[in-house]
Structure formats: structure tokens, C-alpha cells
Amino acid sequence: MRYIKSEPYYEGLPPFNVSGSPFNVVPIHNYPELMKDTCALINAEWPRSETARMRSLEASCDSLPCSLVLTTEGMCRVIAHLKLSPINSKKKACFVESVVVDKRHRGQGFGKLIMKFAEDYCRVVLDLKTIYLSTIDQDGFYERIGYEYCAPITMYGPRHCELPSLQNAKKKYMKKVL
């Protein structure tokens with residue numbers, strides 16, 4: 001995995017070209033030229049207006065929210081995306097959402113790769129302790145990479161606010177302590 005470094009942005013993250021991999025993980029706000037392709041990738045999975053999606057991507061910053069993309073060497077093609085969002089009720093945590101891998105590249109380890117980078121980024125750059133997420137049908141994947149089931153949480157509202165258990169809800173909430 002090769003990490004693009006922009007001092008001191010990635011200071012402390014794993015070294016460059018450790019595996020000689022032809023892939024990069026980068027924050028989208030440092031590479032605005034990737035936003036249109038990223039928008040198309042996300043909208044292929046969860047359709048939404050291009051304007052709304054682009055506004056969400058343009059909100060990415062060095063802290064939270066931050067959208068990360070996995071690209072080919074030379075930034076030619078976006079393969080995967082995820083977004084890290086703040087949780088108002090948990091200051092040392094974030095919520096990962098919009099995790100998507102291009103359909104042509106699923107089952108090749110790219111989801112695991114971008115999640116691992118996001119965990120490192122959260123721990124080293126953002127000094128966060130826990131990552132939360134929700135999923136409808138990918139809980140097996142998240143379990144395999146170390147996530148555990150937890151009570152539903154809200155990204156908004158007062159500190160330490162948890163939602164009551166929703167027995168019939170399809171969403172499953174998970175977390176990983178970093």
C-alpha cells in the first residue's frame with residue numbers, strides 16, 4: 001500500500017510503498033479532480049442528486065468530516081470510498097459511512113484495505129479511540145475485520161445519547177476500539 005504524504009498530514013502513518021502496491025488512499029479534499037468519479041461511484045450504489053453528493057464530498061477536510069478514496073497508481077481511477085463523520089455525543093469517536101467498492105473490484109480485498117487505512121488515520125491523525133458504523137447486510141465483513149455489535153447510536157444530539165433498541169430495524173450497529 002502506498003500512502004500519499006502531505007506533511008504533516010500523514011505524519012506517523014505507515015511508510016510509503018511498503019508492499020509496492022499500485023494503489024493509493026487519499027483524502028478527497030486534497031484531490032478535487034477525483035470528486036466527479038467518486039460521486040459516480042457512490043451514486044451507483046445509493047442514487048442521490050449529483051449536486052447533493054458533490055456538496056457532501058466538498059465538505060471533506062483535514063479533521064471531520066473526511067472522505068477517503070482508494071485509487072490506482074497515478075490517481076487514474078477511484079476504486080473505493082468511505083466517509084468519516086463526527087459523532088456529537090462521542091468526542092473521541094467517529095462514524096464511518098458510505099463505504100463502497102466499485103462493483104468490478106469487489107471480493108479483492110479493497111474494502112479491507114480502505115477500512116484499515118481509515119482506522120490508522122483515525123488513530124494516528126485524528127487521535128480517535130473508537131469507530132462506529134451501521135450496516136444492513138455487511139455485518140459479516142465487518143466482524144471479520146474486528147468490529148463488534150453495539151447499541152444504536154445517534155450522530156446528533158447531546159453527549160452520551162444512545163437510541164433505544166429498535167428490534168425490527170434492519171440496520172445493525174457496530175464499533176471497533178482502536
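Placed from the backbone N, Cα and C atoms, the Cβ positions cover glycine too.
Those substitutions? Not in this structure, it's all original residues.
Taking a C-beta cut-off of under 8 Å and a sequence gap of six or more, S134 (substrate binding site) has these contacts in its own chain: E97, P152, K171, K172, Y173, M174. As annotated by Swiss-Prot, substrate binding site applies to R48, R53, M54, R55, S56, N88, S98, S134.
Cβ neighbour count for K112 (acetyl-CoA binding site): 13 (other Cβ atoms within 10 Å of its Cβ, all protein chains included). What Swiss-Prot lists as acetyl-CoA binding site is V99, V100, V101, G107, Q108, G109, F110, G111, K112, Q138.
What Swiss-Prot lists as domain 'N-acetyltransferase' is 26-178.
Other Cβ atoms within 10 Å of the Cβ of W46 (mutagenesis position), summed over all protein chains shown, number 9. Under its mutagenesis entries, Swiss-Prot includes W46 to A with the note: Reduced acetyltransferase activity; when associated with A-53.
DSSP assigns R53 (mutagenesis position) to a helix in the three-state reduction. Neighbours of R53 (mutagenesis position), defined as other CB atoms within 10 A of its CB across all chains, total 21. Recorded in Swiss-Prot as a mutagenesis result, R53 to A carries the remark: Reduced acetyltransferase activity; when associated with A-46.
For K83 (mutagenesis position), other Cβ atoms within 10 Å of its Cβ number 23. Under its mutagenesis annotations, Swiss-Prot gives K83 to A the following note: Reduced acetyltransferase activity; when associated with A-98.
Experimental mutagenesis at this site is recorded by Swiss-Prot as E97 to A or Q, annotated: Does not affect acetyltransferase activity. In the three-state DSSP classification, E97 (mutagenesis position) falls within a strand.
Looking at Swiss-Prot, you'll find the mutagenesis S98 to A noted as follows: Reduced acetyltransferase activity; when associated with A-83. Counting only residues at least six positions away in the same chain, the Cβ atoms of I42, W46, S67, H81, L82, K83 sit under 8 Å from the Cβ of S98 (mutagenesis position).
Annotation for M54 (substrate binding site): same-chain Cβ neighbours under 8 Å, separated by at least 6 residues, are M35, K36, C39. Rounded to a whole number, the distance between the Cα atoms of R48 (substrate binding site) and Q108 (acetyl-CoA binding site) is 27 Å.
Under a cutoff of 8 A between CB atoms, and with a sequence separation of 6+ in the same chain, the neighbours of S56 (substrate binding site) are P65, S67, K83. For N88 (substrate binding site), the nearest neighbour among the recorded positions R53, V101, F110, K112, judged by Cα separation, is R53.
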